[in-house]
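Colleague: Heads up, here are the entries from Swiss-Prot:
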type    : residues                                                                                         : note
MUTAGEN : Glu36 to Ala                                                                                     : No effect on anti-HIV-1 and chemotactic activities
MUTAGEN : Ser37 to Ala                                                                                     : No effect on anti-HIV-1 and chemotactic activities
BINDING : Arg41, Ala42, Asn43, Val44, Lys45, His46, Leu47, Lys48, Ile49, Leu50, Asn51, Arg62, Gln69, Lys85 : heparin binding site
MUTAGEN : Lys45 to Ser                                                                                     : 55-fold reduction in binding affinity for Link domain of TNFAIP6; when associated with S-46 and S-48
MUTAGEN : Lys45 to Glu                                                                                     : Loss of integrin activation; when associated with E-48 or E-64
MUTAGEN : His46 to Asn                                                                                     : Slightly impaired CXCR4 activation and clear resistance to inhibition by heparin; when associated with Q-48; Q-62; Q-68 and N-69
MUTAGEN : His46 to Ala                                                                                     : Reduced dimerization in neutral pH. Eliminates the pH dependence of dimerization
MUTAGEN : His46 to Ser                                                                                     : 55-fold reduction in binding affinity for Link domain of TNFAIP6; when associated with S-45 and S-48
MUTAGEN : Lys48 to Ala                                                                                     : Impaired CXCR4 activation
MUTAGEN : Lys48 to Glu                                                                                     : Impaired CXCR4 activation. Loss of integrin activation; when associated with E-45 or E-64
MUTAGEN : Lys48 to Ser                                                                                     : 55-fold reduction in binding affinity for Link domain of TNFAIP6; when associated with S-45 and S-46
MUTAGEN : Arg68 to Ala                                                                                     : Impaired CXCR4 activation
Amino acid sequence: MNAKVVVVLVLVLTALCLSDGKPVSLSYRCPCRFFESHVARANVKHLKILNTPNCALQIVARLKNNNRQVCIDPKLKWIQEYLEKALNKRFKM
């Protein structure tokens, strides 16, 4: 085989092997880029706390009335109280 063909073939195969998975820009993106700050506690069916190494605290709520998922601002007073109560319950001796 011609040396140029071998080099091109090796480069193409290397590029294919390195391109597996998501692009770096997508794999490090935080799930919650925008927060809802006017979500009533009574309207929340379920809360999910996302723990990602490269993002701040992120809380996703499933709403009762339309089953929609929204990211809730973790600075809301009722969220702070909920988290404090959950942590106290978990680490209570």
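Positions of Cβ are set from backbone N, Cα and C atoms, glycine also.
Original residues only: the substitutions mentioned are not part of this model.
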Colleague: When you rank Glu36, Asn51, Arg68 by Cα distance to Lys45 (mutagenesis position), which of the recorded positions ends up on top as the closest?
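Modeller: Among Glu36, Asn51, Arg68, Arg68.
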Colleague: To the nearest whole angstrom, what is the C-alpha distance linking His46 (mutagenesis position) and Gln69 (heparin binding site)?
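Modeller: Answer for this pair: 9 Å between alpha carbons.
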Colleague: Around Leu47 (heparin binding site), how many other CB atoms lie within 10 A of its CB?
Modeller: 15
Colleague: Going by C-alpha distance, which of the recorded positions Ser37, Asn43, Lys48, Ile49, Asn51 is nearest to Arg68 (mutagenesis position)?
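Modeller: Looking at Cα distances from Arg68 (mutagenesis position), the smallest one goes to Asn43.
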Colleague: Can you tell me the three-state DSSP label for Arg68 (mutagenesis position)?
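Modeller: Reduced to three states, the DSSP call for Arg68 (mutagenesis position) is coil.
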